[in-house]
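Asks: Okay, here's the structure, questions in a sec.
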Amino acid sequence: MKEFDYDKLVTAIDRFSPSKLIGKGSHGYVYKALLHHQDVDETRQRVVAIKTPSSLSPSSPSSSSSSKSEQTKKLENEIDVMSSLPYHPHVLSFLGHAEKKLMVVEYMPNESLYQLLHVSTDPLPTWLKRIEIALQIASAVHFLHEHGIIHRDIKSENILFDSNWEAKLADFGLAVDFGGDKKIRPAPAGTIGYLDPCYTLPENLSMKTDVYSYGVVLLEIVSCRKAIDVSRSPASIVDWAVPLIKEGRIGEICGGGGGGSGVFRGMSLRLLRMAARCVSSDVESRPCFGEITAEIVACLAEPLKSLPLWMSVLRRVVKLKRRKKRLRETLTWPGQTCRVW
């Protein structure tokens, strides 16, 4: 993993200047920075994000020594987990660290899924784009599970977008390496509304814990409703959506984009039934991410069956051209190669 000079990173964010601050979390601050490095005969530049424990920032409220230690441990854990993973197009790319106090990751200019669905005044993404986002995140979590990592904090705020509006899973502060013989079981943690209600004891942690959280995100994507909305009754998206799914009232769930009608109705019903399985109180009945990704791929193909042959072919050609426009660009840092999509 690449190690950066601590002082150079601090200088790049103007010594934790508020003008460079782009995000705050419960355990850390995120700053935007422009880094330079010498590559053969030229100096290359890259915009990155630098994450710090909030205790390092002069503008952060004073906190106890135990709180500072907890923040530092979470960042160190995030660095350890992310540095152990190979590249995946829908997992935020780790670029390096400085003394395990500052973490450098790729910069994501288009904010989060939460912002897109619940805050932005721009039109919602199309129905198919929203389901494509759901597939991208499912593939990311499937990748993590194949490498023995349980994320433990899957939520719309931790799904970020790059310049091409490709979704990437971020924030590995609570992630656990569950691979091999490690089987680390920390105390339950996560975000209310996304946290698996069956995860009440350390020994209850499993890959299905992430499945529940993903199911909440999938309901959020389909309905455009928040995971917890105290202005509504019931406040929980799960308590609201699951009874409607069981009754087949999908038109009352799908938010924007025509997901509940026309050629998308069959797709919507399949997705919502799968979401209901993800958030089931019967942990063993929840699907694994291999099954989830396969089902979403099948759902995305469903509307094409209803189209005339020439439209299906045209759609595939257009999609192929769009993919070619997003050919991978390789950026080489000293000691590391990182592809940006």
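Backbone N, Cα and C atoms are what each Cβ position is placed from, and that goes for glycine too.
Below are the features listed in Swiss-Prot for this protein:
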type	residues	note
DOMAIN	16-298	domain 'Protein kinase'
BINDING	I22, G23, K24, G25, S26, H27, G28, Y29, V30, K51	ATP binding site
VARIANT	V40 to D	In strain: cv. Bla-10, cv. Bl-0, cv. Can-0, cv. Cnt-1, cv. Cvi-0, cv. Di-G, cv. Ema-1, cv. Ka-0, cv. Kas-1, cv. Landsberg erecta, cv. Lip-0, cv. No-0, cv. Pa-1, cv. Petergof, cv. Sei-0, cv. Sorbo, cv. Tac-0 and cv. Tsu-0
VARIANT	Q45 to R	In strain: cv. Bla-10, cv. Bl-0, cv. Can-0, cv. Cnt-1, cv. Cvi-0, cv. Di-G, cv. Ema-1, cv. Ka-0, cv. Kas-1, cv. Landsberg erecta, cv. Lip-0, cv. No-0, cv. Pa-1, cv. Petergof, cv. Sei-0, cv. Sorbo, cv. Tac-0 and cv. Tsu-0
VARIANT	D80 to N	In strain: cv. Bla-10, cv. Bl-0, cv. Can-0, cv. Cnt-1, cv. Cvi-0, cv. Di-G, cv. Ema-1, cv. Ka-0, cv. Kas-1, cv. Landsberg erecta, cv. Lip-0, cv. No-0, cv. Pa-1, cv. Petergof, cv. Sei-0, cv. Sorbo, cv. Tac-0 and cv. Tsu-0
VARIANT	Y114 to H	In strain: cv. Bla-10, cv. Bl-0, cv. Cal-0, cv. Can-0, cv. Cnt-1, cv. Cvi-0, cv. Di-G, cv. Di-1, cv. Ema-1, cv. Ka-0, cv. Kas-1, cv. Landsberg erecta, cv. Lip-0, cv. No-0, cv. Pa-1, cv. Per-1, cv. Petergof, cv. Sei-0, cv. Sorbo, cv. Su-0, cv. Tac-0, cv. Tsu-0 and cv. Yo-0
VARIANT	T126 to A	In strain: cv. Di-1
VARIANT	H142 to N	In strain: cv. Bl-0, cv. Cnt-1, cv. Ema-1, cv. Ka-0, cv. Kas-1, cv. No-0, cv. Sei-0 and cv. Tac-0
ACT_SITE	D153	active site, proton acceptor
VARIANT	D177 to E	In strain: cv. Bla-10, cv. Bl-0, cv. Can-0, cv. Cnt-1, cv. Cvi-0, cv. Di-G, cv. Ema-1, cv. Ka-0, cv. Kas-1, cv. Landsberg erecta, cv. No-0, cv. Pa-1, cv. Petergof, cv. Sei-0, cv. Sorbo, cv. Tac-0 and cv. Tsu-0
VARIANT	I237 to M	In strain: cv. Sorbo
VARIANT	L269 to Q	In strain: cv. Bla-10, cv. Bl-0, cv. Cnt-1, cv. Ema-1, cv. Ka-0, cv. Kas-1, cv. No-0, cv. Pa-1, cv. Sei-0 and cv. Tac-0
VARIANT	V297 to M	In strain: cv. Can-0, cv. Cvi-0, cv. Di-G, cv. Landsberg erecta, cv. Lip-0, cv. Petergof, cv. Sorbo and cv. Tsu-0
VARIANT	A301 to E	In strain: cv. Can-0, cv. Cvi-0, cv. Di-G, cv. Landsberg erecta, cv. Lip-0, cv. Petergof, cv. Sorbo and cv. Tsu-0
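I would like each feature placed in context: is it buried or exposed, what are its neighbours, and how far apart are things?
Replies: Neighbour count (other Cβ atoms within 10 Å of the Cβ, all protein chains): 23 for G28 (ATP binding site).
Q45 (variant position) carries a strand DSSP state (E or B). Q45 (variant position) is surrounded by 10 other CB atoms, counting those within 10 A of its CB over all protein chains shown.
In this structure, D80 (variant position) is part of a helix by DSSP. Just so you know, the Cβ of D80 (variant position) picks up 15 other Cβ atoms within 10 Å once every protein chain is counted.
The C-beta environment of Y114 (variant position), restricted to residues of the same chain at least 6 apart in sequence and closer than 8 Å, consists of K155, S156, E157, I159. Following the DSSP three-state reduction, the secondary structure of Y114 (variant position) is helix.
For the recorded site, T126 (variant position), the DSSP three-state label reads coil.
In the three-state DSSP scheme, H142 (variant position) is classed as helix.
For D153 (active site, proton acceptor), the number of other Cβ atoms no farther than 10 Å from its own Cβ, over all displayed protein chains, is 21.
Taking Cβ-Cβ distances under 8 Å and a sequence gap of 6 or more within the same chain, the neighbours of D177 (variant position) are D80, V81, S84, G148, I149, I184. Following the DSSP three-state reduction, the secondary structure of D177 (variant position) is strand.
Sequence-distant contacts of I237 (variant position), defined by Cβ-Cβ distance under 8 angstroms and a gap of at least six in the same chain, are G193, V216, L219, E220, S223, R225, K226, A227, I228, D229.
Neighbours of L269 (variant position), defined as other CB atoms within 10 A of its CB across all chains, total 18. Under the three-state DSSP scheme, L269 (variant position) falls in the helix class.
V297 (variant position) falls within a helical segment according to DSSP. The Cβ of V297 (variant position) lies under 8 Å from the Cβ of L135, each on the same chain and at least six residues away in sequence.
Within the same chain, no residue at least 6 positions away from A301 (variant position) has a Cβ under 8 Å from its Cβ.
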Asks: Let me make sure I understand the structure: which of the binding-site residues listed (I22, V30) has the fewest other Cβ atoms within 10 A of its Cβ?
Replies: I22
Asks: Can you tell me which of the recorded positions Q45, T126, D153 is spatially closest to H142 (variant position)? Compare CA atoms only.
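Replies: Nearest candidate: D153.
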Asks: Can you give me the Cα-Cα distance between D153 (active site, proton acceptor) and K24 (ATP binding site) in Å, rounded to a whole number?
Replies: 16
Asks: Report the mean pLDDT of the predicted model across the domain 'Protein kinase' (16-298), rounded to a whole number.
Replies: 90
Asks: Which residues of the same chain, at least 6 positions away in sequence, have a Cβ lying under 8 Å from the Cβ of K24 (ATP binding site)?
Replies: V30, S54
Asks: Taking Cα atoms as reference points, which of the recorded positions G28, Q45, L269 is nearest to T126 (variant position)?
Replies: L269
